[in-house]
Amino acid sequence: MEQAVHGESKRGQVTGTHLTNDISKAKKCTVIGGSGFLGQHMVEQLLERGYTVNVFDIHQGFDNPRVQFFIGDLCNQQDLYPALKGVSTVFHCASPPPYSNNKELFYRVNFIGTKTVIETCREAGVQKLILTSSASVVFEGVDIKNGTEDLPYAMKPIDYYTETKILQERAVLDANDPKKNFLTAAIRPHGIFGPRDPQLVPILIDAARKGKMKFMIGNGENLVDFTFVENVVHGHILAAEHLSQDAALGGKAFHITNDEPIPFWTFLSRILTGLNYEAPKYHIPYWMAYYLAFLLSLLVMVVSPLIQIQPTFTPIRVALAGTFHYYSCEKAKKLFGYRPLVTMDEAVERTVQSFHHLRKDK
């Protein structure tokens, strides 16, 4: 009774407090996986745009006094809840690296962990959940030219990573519930690269140092999307900000790329030559490369009871290097005004400059 009386006498003051809390909460977010490559760039852009940022991850990847870190297991709701309580938006970009080839780990983190994220968001009163998905959820190793979000999920995903990203994306989009003020969206980037990239550039340079970048698969004309990391982050933030204004965006996936498809081998060559390595000069017909990779995969299956081999030359890697796969951003442009912030030329230049420690001496 006393509470009711006090609430009645201070109604204006309490309402004002709620408004202040709502305004401050709207600019407070948590980045799950914020210690990773994409996550760190996301934290930086969010801070620049005036957000208060929490990071949840299995380890603290950097120091920043403006960021509150929460360390824990993504699948443990007790670990996760403190990082999500009191925030309006959650950006979920945590995932094992695609090349890890650990099916159980992918399933646990990408699917089970994401279900835990959804449940915890609801418990904590989070209003928006933006997932980092992947354009590969629709790719099956055959050409995709200017693919839209209407393409069906891959019936035969190219790897365990993609298989679990499909499960993850479906779970997040199905969780969209405007009636309960919980809105979700998925961002599908493709070929993320940029400063501090732990995968594409280091792996490419390592292959070049070992003499494995002398050949290109196919005629070198197949167009592919590579996306600068800052453009990927920009797409996430735009989606979140427009999701609060237009609930009709909820429950949808959006392709986010540089909107400049580039021949696969041209892109790799620009990185290589920018760091003083030779670009591939010789062509292997696509059909021949695929056939050889297929035979190798059969050999690996035959000897697998005796010896475990992880071949790097696989049919799906041949397909990734030799097919067209680029995607339309028209949906993101139309619904939340996405435009790449950084052009491909500038993105490649900045990326090469950031990896000066990998440069080959002339």
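One is the number of the first residue shown, and numbering goes on along the chain from there.
Note that Cβ sites are derived from N, Cα and C of the backbone, with glycine treated the same way.
Note that this is a predicted model, so its numbers are computed, not measured.
Counting Cβ atoms from all protein chains shown, Tyr161 (active site, proton acceptor) has 22 others lying within 10 Å of its own Cβ. The DSSP secondary structure for Tyr161 (active site, proton acceptor) is helix. Under the heading active site, proton acceptor, Swiss-Prot lists Tyr161, citing similarity to another entry as support.
Here Lys165 (NAD(+) binding site) comes close to Ser95, Asn110, Ser133, Ser134, Ser136, Val137: these same-chain residues lie at least six apart in sequence, with C-beta atoms under 8 angstroms from its C-beta. According to Swiss-Prot, the feature NAD(+) binding site maps to Lys165.
Here Swiss-Prot describes Val53 to Asp as a natural variant; the accompanying note says: In bpa; does not rescue the yeast mutant lacking the ortholog erg26. When Cβ atoms from all protein chains are considered, those within 10 Å of Val53 (variant position) total 23, not counting its own.
Note: Ala94 (variant position) has non-local neighbours Ile32, Gly33, Gly36, Gly39, Phe56, Asp57, Leu74, Val109, Gly113, i.e. same-chain residues 6+ apart with C-beta under 8 A of its own C-beta. Listed in Swiss-Prot is the natural variant Ala94 to Thr, annotated as follows: In bpa; does not rescue the yeast mutant lacking the ortholog erg26.
A natural variant is reported in Swiss-Prot for this position, Pro98 to Leu, and the note states: In str; does not rescue the yeast mutant lacking the ortholog erg26. For Pro98 (variant position), applying a Cβ distance below 8 Å and a minimum sequence separation of six or more within one chain yields Asp159, Tyr161, Thr162, Gln199.
Record note (Swiss-Prot), natural variant Val109 to Met: In str; rescues the yeast mutant lacking the ortholog erg26. The unchanged residue is displayed. Neighbours of Val109 (variant position), defined as other CB atoms within 10 A of its CB across all chains, total 22. DSSP classifies Val109 (variant position) as helix under the three-state reduction.
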